[in-house]
Amino acid sequence: MQNLLKNLATSLGRKPFVADKQGVYRLTIDKHLVMLTPHGSELVLRTPIDAPMLREGNNVNVTLLRSLMQQALAWAKRYPQTLVLDDCGQLVLEARLRLQELDTHGLQEVINKQLALLEHLIPQLTPFSVASRVGWN
């Protein structure tokens, strides 16, 4: 794991990554936070997504959530990422990777996919695009 992250930092031209007190490595690329957390035999990549339009008071906007989940199902064969709601109800883009099968190039590819999916998802969560998608305009 340490060699993998050391090689990733080198290939990205960065200083070696240092985990926080919870063991999470935080990497910011193109203003997006990618958190890397070792979890047993896996490396979990998580990116919280600011999605205030997903909430309707104390409830979740089911129409928008359904649309997002349908997209996640559609990309499931090509990408290891999925959408999850964390314990606080925040939308998170997550990938679980088997450390045993992971090399630096593979990790970079997954991070690039994570960023590409974020660029696809975030515009859908702006007030204008949400209103037009669910008929609020």
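For all residues, glycine too, the Cβ spot is worked out from N, Cα and C.
Every residue here is the original one, so none of the noted swaps is modelled.
According to Swiss-Prot, the protein carries these features:
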type	residues	note
VARIANT	Lys15 to Glu	In plasmid pYVa127/90
VARIANT	Thr37 to Ala	In plasmid pYVa127/90
VARIANT	His120 to Tyr	In plasmid pYVa127/90
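Under DSSP, Thr37 (variant position) is assigned to a strand (E or B) in the three-state scheme.
Each residue contributes its Cα atom, and for Lys15 (variant position) and Thr37 (variant position) these two points are 18 Å apart.
Burial estimate for the variant positions (Lys15, His120): highest at His120, by number of other CB atoms within 10 Å. Around Thr37 (variant position), the same-chain residues at least 6 positions away in sequence with a Cβ under 8 Å from its Cβ are Gln22, Gly23, Val24, Tyr25, Leu43, Val44, Arg46.
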